[in-house]
Amino acid sequence: MSCINLPTVLPGSPSKTRGQIQVILGPMFSGKSTELMRRVRRFQIAQYKCLVIKYAKDTRYSSSFCTHDRNTMEALPACLLRDVAQEALGVAVIGIDEGQFFPDIVEFCEAMANAGKTVIVAALDGTFQRKPFGAILNLVPLAESVVKLTAVCMECFREAAYTKRLGTEKEVEVIGGADKYHSVCRLCYFKKASGQPAGPDNKENCPVPGKPGEAVAARKLFAPQQILQCSPAN
């Protein structure tokens, strides 16, 4: 006869889940959606009830949640997360793809985590101008887990942390794949895209106006000999 009394509900079972927010950031083509899918499937194998939400205006892959390499998963399309709140309350794990496009991403994730849900968000951290994308970075201090993935630079094959737009559109929200964007490293980000005119009309990827030689001159201000001259005397 066993002397061990096990509880009816084990601590790790779905009915005893503790809310949390997991954030997966990175540029395009860094594997954010693939990682989101992997994490959700991991919970599905453990018999957790899961829901994936995708941005409704992204119609490239029909109504399914899809990675760039065409792996798919059933998803619920939405433009505002509050519109699918009732469906989200009925599951244990919520996956959100393209989180940067949802204006209510912060409030929704915090409310769901406080309700005991595990919320996994995949999102771009920056725009093609390397500025914060929507409200997504406001989710970072609320999250239990945050990772930033890198891609491979599509121009020089080094590590890529940024997204570079190939076209001339000015608006932030332009949905597309490799036909409109490249993942790039720091050096390639500032290179003029092929087909774009040089000069003041091509400012998207330019840090400061001026000639290329001026950047080199600026670096010389911080040459080792100058730094030594500014050091306090012993």
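Each position is counted from 1, following the chain as shown.
Keep in mind that glycine also has a Cβ here, set from the backbone N, Cα and C atoms.
What you see is the original sequence, not a version with the noted changes.
Here is what Swiss-Prot records for this protein:
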ACT_SITE  Glu98  active site, proton acceptor
BINDING   26-33, 58-60, 97-100  ATP binding site
BINDING   Phe128, Val172, Glu173, Val174, Ile175, Gly176, Tyr181  substrate binding site
BINDING   Cys153, Cys156, Cys185, Cys188  Zn(2+) binding site
MUTAGEN   Ser13 to Asp  Perturbes ATP-induced tetramerization. Retaines the enzymatic function with decreased thymidine affinity and catalytic efficiency
MUTAGEN   Ser13 to Ala  Loss of phosphorylation. Constant expression during cell cycle. No effect on ATP-induced tetramerization
MUTAGEN   Met28 to Ile or Ala  300-fold higher KM for thymidine
MUTAGEN   Leu124 to Ala  30-fold higher KM for thymidine
MUTAGEN   Thr163 to Ser  50-fold higher KM for thymidine
MUTAGEN   Ser194 to Pro  No effect on phosphorylation
MUTAGEN   Lys203 to Ala  Resistant to degradation in the mitotic exit phase
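Structure coloured by features recorded in Swiss-Prot.
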residue: Gly26; record: ATP binding site; DSSP (3 states): strand
residue: Asp58; record: ATP binding site; DSSP (3 states): coil
residue: Glu98; record: active site, proton acceptor; DSSP (3 states): coil
residue: Cys153; record: Zn(2+) binding site; DSSP (3 states): coil
residue: Thr163; record: mutagenesis position; DSSP (3 states): strand
residue: Val174; record: substrate binding site; DSSP (3 states): coil
residue: Tyr181; record: substrate binding site; DSSP (3 states): strand
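Long-range neighbours of Gly26 (ATP binding site) (same chain, six or more residues apart, CB within less than 8 Å of its CB): Lys32, Leu124, Asp125, Lys148, Leu149, Thr150, Ala151, Ala161.
Take the Cα of Tyr181 (substrate binding site) and measure to each of the recorded positions Glu98, Gln100, Cys153, Cys156: the nearest one is Cys153. Taking the centre of the Cβ atoms of Cys153, Cys156, Cys185, Cys188 as the Zn(2+) site, the nearby residues of that chain (Cβ within 8 Å, site residues left out) are Met154, Glu155, Phe157, Arg158, Ala160, Val184, Arg186, Leu187, Tyr189. On a Cα basis, Thr163 (mutagenesis position) lies 13 Å away from Glu173 (substrate binding site). Neighbour density for the residue listed as 'active site, proton acceptor': within 10 A of its CB lie 23 other CB atoms from the protein chains shown. Gln100 (ATP binding site) sits 24 Å from Cys188 (Zn(2+) binding site), taking the CA atoms of both as reference points. The closest partner of Thr163 (mutagenesis position) among the recorded positions, by CA position, is Phe128; the full candidate set was Ser30, Asp58, Glu98, Phe128, Cys185.
When Cβ atoms from all protein chains are considered, those within 10 Å of Tyr181 (substrate binding site) total 21, not counting its own. The recorded positions shown are Met28, Cys156, Cys188; of these, the one with its CA atom nearest the CA of Asp58 (ATP binding site) is Met28. Here the CA atom of Glu98 (active site, proton acceptor) lies 21 Å from the CA atom of Cys153 (Zn(2+) binding site). Between the listed recorded positions, namely Leu124, Cys156, Cys185, Cys188, the fewest other CB atoms within 10 angstroms of a CB are found at Cys156. Cβ neighbours within 10 Å of Asp58 (ATP binding site), excluding its own Cβ and spanning all shown chains: 15.
The Cβ neighbour count for Thr163 (mutagenesis position), using a 10 Å radius over every protein chain in view, is 25.
The distance from the Cα of Cys188 (Zn(2+) binding site) to the Cα of Val174 (substrate binding site) comes to 21 Å.
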